[in-house]
Amino acid sequence: MGLEAARELECAALGTLLRDPREAERTLLLDCRPFLAFCRRHVRAARPVPWNALLRRRARGPPAAVLACLLPDRALRTRLVRGELARAVVLDEGSASVAELRPDSPAHVLLAALLHETRAGPTAVYFLRGGFDGFQGCCPDLCSEAPAPALPPTGDKTSRSDSRAPVYDQGGPVEILPYLFLGSCSHSSDLQGLQACGITAVLNVSASCPNHFEGLFRYKSIPVEDNQMVEISAWFQEAIGFIDWVKNSGGRVLVHCQAGISRSATICLAYLMQSRRVRLDEAFDFVKQRRGVISPNFSFMGQLLQFETQVLCH
């Protein structure tokens with residue numbers, strides 16, 4: 001199906017819609033940029049669209065199957081197909097018009113699937129002229145802020161900024177996602193630092209680190225050692241379920257092990273891979289940019305590669 005029926009929407013017009021609560025509720029905004037770009041900054045109302053080599057191959061399938069891959073939320077797809085949404089708006093990095101889109105680009109593929117699946121209903125399908133770059137310049141107040149680097153907590157515990165402390169204990173926990181933080185056992189023992197980050201739950205990925213504040217935070221323990229014999233992948237779904245539970249309850253979770261290098265980093269990588277449907281190398285680069293010391297052991301990396309196959313082929 002061609003894209004002749006796709007309308008084009010100006011950035012200022014989208015801003016007007018998103019500032020109206022009623023119209024914002026009836027607008028589905030889909031961001032086709034790479035995952036790392038989305039996480040750095042995005043329109044607050046937007047949903048990321050997964051895209052990888054496997055999805056590129058599946059994009060040659062029936063429109064309904066393509067839409068299921070690019071919009072995994074079944075309830076949202078149902079609302080869309082039933083015509084309960086007034087409009088679906090697709091955006092990329094900065095394309096000025098639909099005519100500029102390559103046929104194999106995620107924005108082109110998604111627009112085609114949306115047009116086909118909504119053809120009998122009232123939902124209008126739009127492409128945002130100028131993409132995120134244009135919208136960010138026009139309506140910066142409707143975009144998320146780039147994550148700030150973690151700062152050493154102030155107060156009595158000065159060891160976090162002490163150059164004598166191990167590098168993995170310096171600074172504070174780092175924000176991976178707005179509700180997901182990664183750090184070390186030392187970070188998990190700093191009450192002031194946890195409160196400064198808004199932490200409400202702690203996922204302890206170790207067999208030896210204590211849970212310091214059980215009366216203040218919700219804890220979950222994954223009692224594994226950091227060695228080549230451990231099957232950490234057996235814990236992936238339980239850990240992912242806990243993180244999602246914290247997210248859905250409006251909280252924030254710190255994932256830590258002893259040093260915040262191998263075990264807890266592995267759990268965060270698995271979470272990103274499944275929740276965002278991205279490859280291991282993409283998730284690794286994303287986390288590495290935020291916590292440069294991460295280094296899952298060789299066995300954990302192998303298990304993550306196997307998990308990647310499961311996630312992307314699901």
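Cβ from N, Cα, C; glycine included.
Feature list (source: Swiss-Prot):
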- 23-144: domain 'Rhodanese' (DOMAIN)
- 172-313: domain 'Tyrosine-protein phosphatase' (DOMAIN)
- CYS257 to Ser: Loss of tyrosine phosphatase activity (MUTAGEN)
- CYS257: active site, phosphocysteine intermediate (ACT_SITE)
PLDDT averaged over every residue in the domain 'Rhodanese' (23-144):
89
Please list, for the domain 'Tyrosine-protein phosphatase' (172-313), how many residues fall into helix, strand and coil according to DSSP.
69 helix, 20 strand, 53 coil
Under a criterion of Cβ-Cβ distance under 8 Å and sequence separation of at least 6, what residues of the same chain contact CYS257 (mutagenesis position)?
SER184, CYS185, ASN204, VAL205, SER206, CYS209, ASP226, ARG263, SER264
Looking only at the domain 'Rhodanese' (23-144), how are its residues distributed among DSSP helix, strand and coil?
57 helix, 20 strand, 45 coil
